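Q: Sending over a structure as structure tokens; questions will come in a sec.
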Amino acid sequence: MSRLLWKKVAGAKVASGPVPATGRWVSSSVLDPVPSDGQPQSQMPSSENGQLRLNPLHIQMLSRGLHEQIFGCGGDVPDEAAVQRSIEHLRKHGLWGQPTTPLPDVQLRLPRLFGGNLDQHFRLLAQKQSLPYLEAAASLSEAQLPPQPRKWVWAEGWTRYGPEGEAEPVAIPEERALVFDVEVCLAEGTCPTLAVAISPSAWYSWCSRRLVEERYSWTSQLSPADLIPLGVSASASSSTQQDWQEQLVVGHNVSFDRAHIREQYLIQGSRMRFLDTMSMHMAISGLSSFQRSLWMGAKQGKHKTQHPTKRGQKSQKNANGPAISSWDWMDISSANNLADVHNLYVGGPRLAKEPRELFVKGSMRDIRENFQDLMEYCARDVWATFEVFQQQLPLFLERCPHPVTLAGMLEMGVSYLPVNQNWERYLTEAQSTYEELQREMKKSLMELANDACQLLSGERYKEDPWLWDLEWDLQEFKQKKAKKVKKTASASKLPIEGAGPFGDPMDQEDPGPPSEEEELQQNIMAHTRLQQLKSTTDLLPKRPQHLPGHPGWYRKLCPRLDDPAWTPGPSLLSLQMRVTPKLMALTWDGFPLHYSDSHGWGYLVPGRRDNLTELPVSPTEESAAVTCPYRAIESLYRRHCLDQGKQQLETQETDLAEEFLLTDSAMWQTVEELGCLDVEAEATVESSGLSQPLVPPTACAPKTSQPTYHHGNGPYNDVDIPGCWFFKLPHKDGNNYNVGSPFAKDFLPKMEDGTLQAGPGGARGPRALEINKMISFWRNAHKRISSQMVVWLPRSALPRAVTRHPSFDEESHYGAILPQVVTAGTITRRAVEPTWLTASNARPDRVGSELKAMVQAPPGYVLVGADVDSQELWIAAVLGDAHFAGMHGCTAFGWMTLQGRKSRGTDLHSKTAATVGISREHAKVFNYGRIYGAGQSFAERLLMQFNHRLSRQEAADKAQQMYAVTKGLRRYRLSDDGEWLVKQLNVPVDRTEDGWVSLQDLRKIRREASRKSRWKKWEVVTERAWTGGTESEMFNKLESIAMSDTPRTPVLGCCISRALEPSVVQGEFMTSRVNWVVQSSAVDYLHLMLVAMKWLFEEFAIDGRFCISIHDEVRYLVREEDRYRAALALQITNLLTRCMFAYKLGLNDLPQSVAFFSAVDIDQCLRKEVTMDCKTPSNPTGMERKYGIPQGEALDIYQIIELTKGSLEKRSQPGP
């Protein structure tokens, strides 16, 4: 049945009855667990020299025992010519003959494998795991569904509707497959309000108790009773996963619906799995981020023009981006929302989404009053999702034919994060710390504003480098005319006379302690003056003035007296105001910040003289008010140079700051975001012969008016500041963008390295800047974090392993968060989730950054996981190795990935850093950026972002040097027309040994051809390739896949999105396509791991479940007693997954250095390293002292084998 179904739906070819190698493989016909022979698995016999294996390039491979168990006896003999070619290549790049240290061999008896090879093994495992769900999906997609009910029942719980619309209450929909949709009244919290489901046999509706029963208020804490029951009714405390029925739930963005299902919060998990039509759409016809912006722009302009080409021409004319010549992809793709996806796959009238606004903005009363209409809306969405699913399923199985893809996505869809009462404590502590720091910052800013206001005395503000251009106009004190002129005049002089001007000697004299008579006289005089003052109240205007005598900018910061939220002082001041950077006296490399309406935030560089002559000889009051104190700015910069140890106003070579702390998902997200900005313009370069960097914006000043001692983004001389040039602050997306706030998170690294700092005088400015940095994480993320849906489990819902554990506390709370992971949220099929998959690691200067550590295992359980070491780098390297000479490590890139050592400077990042003269951390970003398809212009932008002191030309030179050494030089093979032109025109051409010609020769040929035959366009190139670099072969392989007729991942054969296929995009979007090859292969890697782990957990009765995968790391929730066996399972999984990659690429071997995880983490919480105490401003004492969580264990393969005796069998497991 399984093979027939897969052949029918997926077109998978499964060989029947392969002959297994003796003692190594189990026949593919055996899908049930292999019976034990009653003996524990023993380790491989050890021999001192018989196990060590080296390939011809002196790279240590798997031990003989492991190699024979996985790949069989013997092996491919490498071609001698290929070996010599590899040696010469490595010698050219200074890597041949480098000393290496062999690793101890791993002696391990693996579980017996299915099928005749690794591919069949994984195929059969995945078929077994996904078959029940595939059968359910097939039956659902082929079913004739019953008609929709005409009227929906107003009743708590589930209602089933028969074929004739008859309604009956049911406990749960006992169906194998459902299309499901949940709606939530957001005004009432996250509790589900109503739901609709459909199966092949019936419609179902569900209403919450909060909808049916009217109460004044409901508790905000959610329990399982508030959620939707959808699984088999069983006692949660005694059930295991095997007690649940296998069910499939289909939905659009189904992770949202899953978060409202009761059984999904149980620790043991269930056998319900989820298929997301949004994820399937991304895999079939998803859009890259750049395509999505084009698609949205075209959609918004549809009423203006209907022809895509015209839209494209318009975009080319108006946009700063690349010229898009092919628009066919727009007809076979869409955005991700259900309405657009339904329109793409099904067509017909557009879905009406207006009723959804009632759930977003309305109250529960509104929903009750519109119950039938809203149920109808929800049912329409369910029906639309079913229609989309019918069209998608065969397309998905055709384009992702390997069963591992489906099985991996099903497993990815059941992420689970356990939490306890520490979660609420974390939220409280982080918010209170944030508010306390915010109050301190507010106080510092208000004091800065009060101090700045004092500069009005003596017009000292005119010499201030920051405050000179603020509104210093004063509002005069107004009063009514007095009836009795003489008395009023004499009386009105008294308070003024007594007040005296600021700094008057009368106020500063100290005559000593007064006598009793003097005190009495003073009291009488004070009483008299008070009475006189009271008598003048009638002179006040009817509407009181707002702070007369204070400058205009200060008055705007103070609330009016009639404001209900009035507080004294400049309490309206915040970081979002433009005056704040000026009050804090912010400087950029010693230059004062300045705001321009046309260019945003920048800074003033003194020394300009060409605009000083334009100053009026006798300036008016207005012009004097805006005269820049350029001499004060010069003095400010001189002091900065002295403080920094600079003797002259000249640029000094400085080390790059380590501002990019790139860890876990931040690495690839940062690079991918920047890489998307890069546009491949190779065709233009080839035809035009222009390879110069981009011309600076026209707004920049001519060379005759720019500073010699400073260069940056500018100068922009349309900002005419006498005596100064205006330079823009660098924007992360390029110089054409304006900076809206210097307090944005992109400038935090510049605050840390001292480039952006508060000015001289006092500690208030620097402290406010420091606090801004500390609260930045919580300010940006607290809404997402605080709105996480936490469901607390009653004791009856906890398994015995928890309640009987010694550390179980009756007073504590235990619950879970279900991260709403979109299993394929990008065109690379990467998972997407806004909070957990983007969470950074704990930092001592970031409030709330200990977020991940709040995921804590319940008593009796631990979190077991590991990071895949250099996942994308190894995938790209092994692709290049297989392409070049068919040996591991035969390219310089592959050798550095496998054998490179940071201590010797031979690893990839150290080599790149040494080549360009940058830090190793920055080199990581460039290396990943190239692999993701980013070109040289990306490197130029990134170099200037890392080091803003670089000129554009310096950045271009460094980038060119980096790409010449790594990616190599572009070479071309001439077509028949090209060869004919060379002969006919007698064009001298230098060729390599392989017949390649350079870009310069190609331009020469084209120039001569266009001169002799003006109107004919010659196709002179038949093939392009990179040569001479450490990564040339790898890029040639990536580009050959990306430019093939139907790009597929090399291991699992998944197709690229239809919107990026060469037939519809021609030569466009190459960055996205090359990026897809590596990242989509990394998703294949993850899916293989998930399938292998599920097999080993079931085969050897390891009590655990999948928790989450964050980019290249996986975490499992495991019973404490099974923790070491789970760690061994992870190591075996990594070994088999890497071997699967090698096998599919024709490399029947694997280097020892990448076979196993460097360490498997066993911990009670989720953190990057088991030794991290996660100290932050909101957790100053650390995890152990505050939350009672000790350090975990990090075990390598040798330690794990020692603890488990190399066996996954339970009886061999040592006690804790």
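Count begins at 1; order follows the chain as displayed.
Note that Cβ sites are derived from N, Cα and C of the backbone, with glycine treated the same way.
If you look for the noted substitutions, you won't find them, since the model keeps the original residues.
Sequence annotations record features per position, and here Swiss-Prot assigns active site, exonuclease activity to Asp181. As a natural variant entry, Arg273 to His appears in Swiss-Prot alongside the note: In Novikoff hepatoma cells. The annotation DNA binding site is assigned in Swiss-Prot to Ser289, Ser574, Lys783, Thr826, Thr1071, Ser1072. Residues or ranges marked as RNA binding site in Swiss-Prot: Arg560, His731, Gly740, Lys745, Ser840, Arg846. Taken from Swiss-Prot, the feature Mg(2+) 1 binding site applies to Asp867, Asp1112.
Give me the structural setting of these features: burial, nearby parts and distances.
A: DSSP gives Asp181 (active site, exonuclease activity) a strand state. Annotation for Asp181 (active site, exonuclease activity): spatial neighbours Ala195, Val196, Ala197, Gly251, His252, Asp257, Cys378, Asp381, Val382, Thr385, criterion Cβ-Cβ under 8 Å with sequence separation of six or more.
Residue density at Arg273 (variant position): 23 other Cβ atoms are found within 10 A of its Cβ, drawing on all protein chains shown.
Counting Cβ atoms from all protein chains shown, Ser574 (DNA binding site) has 13 others lying within 10 Å of its own Cβ.
Sequence-distant contacts (6 or more apart, same chain, Cβ under 8 Å) of His731 (RNA binding site) comprise Tyr737, Asn738, Val739.
A coil conformation is recorded for Asp1112 (Mg(2+) 1 binding site) in the three-state DSSP classification, outside any helix or strand.
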Q: Measure from the Cβ of Asp1112 (Mg(2+) 1 binding site) and count the other Cβ atoms within 10 Å, all protein chains considered.
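A: Around Asp1112 (Mg(2+) 1 binding site), other Cβ atoms within 10 Å: 19.
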Q: Check the Cα distances from Ser289 (DNA binding site) to each of the binding-site residues Arg560, Gly740, Ser840, Asp867 and keep only the ones within 10 Å.
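A: Of Arg560, Gly740, Ser840, Asp867, within range: none.
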Q: Could you give the Cα-Cα distance between Lys783 (DNA binding site) and Arg846 (RNA binding site), in whole Å?
A: 16
Q: Below 8 Å Cβ to Cβ and six or more residues apart, same chain only. Which residues does that give for Arg560 (RNA binding site)?
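A: For Arg560 (RNA binding site), the qualifying residues are His546, Trp566.
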Q: Spatially, which candidate from the binding-site residues Gly740, Ser840, Arg846 is nearest to Ser574 (DNA binding site), comparing Cα atoms?
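A: Smallest Cα separation from Ser574 (DNA binding site) among Gly740, Ser840, Arg846: Gly740.
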Q: I'd like to confirm something. Which of the binding-site residues, Gly740, Arg846, Asp867, has a Cα closest to the Cα of Arg273 (variant position)?
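A: Answer for the nearest of the binding-site residues: Asp867.
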Q: Restricting to the record's RNA-binding residues (Arg560, His731, Gly740, Lys745, Ser840, Arg846), give me the longest CA-CA distance in Å as a whole number.
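A: The widest Cα-Cα gap among those binding residues is 42 Å.
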Q: When DSSP is mapped onto helix/strand/coil, what comes out for Ser840 (RNA binding site)?
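A: Coil, per DSSP.
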Q: Whole-number Å only: compute the distance from the Cα of Asp1112 (Mg(2+) 1 binding site) to the Cα of Ser840 (RNA binding site).
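A: Here the two Cα atoms are 14 Å apart.
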Q: Let me check the 10 A CB neighbour count of Thr826 (DNA binding site). How many other CB atoms are there?
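A: Its Cβ shell of radius 10 Å holds 24 other Cβ atoms.
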Q: Going by a 10 angstroms cut-off between Cβ atoms, which of the binding-site residues Ser289, Ser840, Ser1072 has the sparsest surroundings?
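A: Each of the binding-site residues Ser289, Ser840, Ser1072 was scored by Cβ atoms within 10 Å; lowest is Ser289.
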